[in-house]
Structure formats: C-alpha cells, structure tokens
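Listed features, source Swiss-Prot:
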{"type": "DOMAIN", "residues": "61-187", "note": "domain 'PX'"}
{"type": "MUTAGEN", "residues": "Lys132 to Ala", "note": "Abolishes phosphatidylinositol phosphate binding. Abolishes endosomal location"}
Amino acid sequence: MEQAPPDPERQLQPAPLEPLGSPDAGLGAAVGKEAEGAGEESSGVDTMTHNNFWLKKIEISVSEAEKRTGRNAMNMQETYTAYLIETRSVEHTDGQSVLTDSLWRRYSEFELLRSYLLVYYPHIVVPPLPEKRAEFVWHKLSADNMDPDFVERRRIGLENFLLRIASHPILCRDKIFYLFLTQEGNWKETVNETGFQLKADSRLKALNATFRVKNPDKRFTDLKHYSDELQSVISHLLRVRARVADRLYGVYKVHGNYGRVFSEWSAIEKEMGDGLQSAGHHMDVYASSIDDILEDEEHYADQLKEYLFYAEALRAVCRKHELMQYDLEMAAQDLASKKQQCEELVTGTVRTFSLKGMTTKLFGQETPEQREARIKVLEEQINEGEQQLKSKNLEGREFVKNAWADIERFKEQKNRDLKEALISYAVMQISMCKKGIQVWTNAKECFSKM
C-alpha cells in the first residue's frame, strides 16, 4: 500500500522513438505488419494503387454529380447535390471491367462516414473531405457551392477521399466503409446503430485536457506545432496564389484589348492590314488561354487544400492523446490519494488537514470495527484503481505505437504528394511562359512583314 504510484508520463511512452521526421525501423515494421493484414501483396507505404488489396481488386470512382431537391429533417424544401459512386471489378470480362455497385450519396453522408472513422480510429490521421464552400477564391471564381465548376472540383475531391480510405491498410477493412460503397438504403441507420456518437469525446473535455495535462508527450506537442505550421504555410501559399491569379487574369485579358485594337486598325490599313489582322488574332488566342490555365491551377490548389485540411486531422490525433494522458494522470492521482488515506487509517497519523480530521476531533474517534471496514473498502478501491491504471497504461502505449506508425505513413505520403504537385505546378508555369513567348514571337513576325 505504501508503494508510490507510477509516473504516468513514463508509462505512457512504450519505447524511445526518433524525433519527428526521422526514420524508425520499428515503426516501419509496424506499418508493414498492418499492411500485410490487408492483403498478401500489400507493400507498406507506397502509392494509392499499391497500398493494399482493395484497389487491386476494385476501382472506386465518383463519376457524376446531380442537383436535386428534397425535404430535410425540418420538412423544409432544400436543394442539394448528390454524387454517383461506382465500384467496378478490376478483373475484366471480355476486355471490359464489370460494374459491381452503383449508388448516390450526399455530401452529408460523406461527413457522417468521416465522423464515424474519427471516433473508431482515433490513432489514425483520417483523410479530410474537400471543402464544403469555396475558400481562397480569386475574384473571377464563383464562391457559390452550386456552381458547376465548384461541384466538379468537389466531385474529384470526394473521389480522392474514398481512394485515400481504400488505400489505407486499416481503414479499408472497415465494415461501415464497405457498406457506404454497397448499401444505398438504411446506411445511415446502420452507422447510428454503432453508437459512435456516444463514444465521441466532448469538445469541452478535450479543451480541459489540453490545459490541465501536467506531463504532455513532447512528440505530440511537436506534432501539434508541426500541424499549425503546415496549416499556416499552406494558407499563406493559397492566399498568394489567389492574388497572383487575379493579377495574371488582368494581364492576359489586356491582350484581348490589343487584339481588338489591331483588328479595328487592320480595317483602315491597306498595306499593313493582313499583318495587323494576324497580330490581333495571336493576341486574342493569348487572352483566351488564361481561362484554361487558371482552371488547371485550381486542380493544384485543391491538392494543397487537402493537406491544409489534413492539419486538423493531425491535431485530432494530438487531442485524443492529451485526453488519454489526462485520464491517466487523474487515475494516478486518485490512486495516490486513496493509498494515503489507507496509510493514515492504518498508522493513525494525519499528514495534511482534512475534513475527516476535523470531524474526528469534534465527535471522537472511530471504533476499531468502523476503521477496519473503511480500510477494507479502501484496499478494494486501491486494487481496482491499480488495475484501472494498468489498463490505461496499456491502452496509452498501444495508442502511441499505432498513432506514431500512422503519422510516419502520413508524412511519407505528404512529402510525396506535395513534391509531385509543386513540380507539376512549376512545369505548368514554365509551359505557360513558353506559350506567351511564342505568341509575342509570332506577333513580332507579323509586324516585321509589314
């Protein structure tokens, strides 16, 4: 009974890990084992189509978006967008893939799926959904969530969300995810029957744990700072890109004025008419090309936005760890308090001021039978508290191991995806500049022939 309670911070750390960003053989092996569970041909962290057996067996696509009108829970008419999810077998028949399932889902159902995954897989960096309303838009881009271009970009984002889940070695095996792809009727009821809402941590409790935890894990504190920095950098990049798009759009459209001037000028010139007409045509082509260019840019902006929203998924893992750490510290504190009470009853000495000590002085000592009964109750509570503390320690260790394995997987994915997106964006900018040079070269030749 006199044994000091174990240090919850030491118990919550199963083994020393490398700093953020450093490779760790043990964690890599853990990721590999999880991947092996998803399929014999699974190969750990790789591209989406090589992560597990799911995407080797079926193709998942959100192939169509449709505007619909219906009644909501308040029996009020509303307009919404439904998305057609198709799954096809990769095993071809007569040279064509076989359509296995096809159903329509609303955006709110995608949100329900993600909320469920967040509760049941708190140690996993759950893929984010695309934005519900347009953010970081430049002035010519519509912010209306029913705009066809925005709906199309969101359709692509929702397809990417499903592919992210299907490529994850753990999430891909979830039954609710499988039913999301195959069961159109009563799917919401099936999700609600899991009782995931009751298991969700309250925001107030999470906020309380954030400020009251005494021994936070430095790795998760660093991870939280990393997610804040990631969000800040990508937000700044997207804001700058929106301002540049505004300016670039204006520069290109000015060339449309040049084209109109040259065309009108050619009508009053006899010798220079053909050259001016050709130069005006080149200016018009250049001015109209900006629409396709900025449409392509939105594709790369959406890739950046995905990782902007991933930052919140990282913070969700950190919040869960803080909650578990706080619960562990409270359990250790409660156990230490009970041990002290038991020791005071056995020895008859009171170390600190207590209400019980005051009542003893006022109303006299307890009888030996009463004291023995209290000691017995406290000993039972201490045994129960030790078991509870041990259970929380094991749960915490398992959470840290699994969470860190998935964080390392996410960071490799992030580095690969952002590198590819930024390189492709740079190549697109180079191509755009080359086309601009070519237009002015052609215009120069037209002028030189006058």
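Glycine is no exception: its Cβ is also placed from the backbone N, Cα and C atoms.
The number of other CB atoms found within 10 A of the CB of Lys132 (mutagenesis position), across every protein chain shown, is 12.
Note on the domain 'PX' (61-187): mean pLDDT across this stretch is 85.
According to DSSP, the domain 'PX' (61-187) comprises 45 helix, 39 strand, 43 coil.
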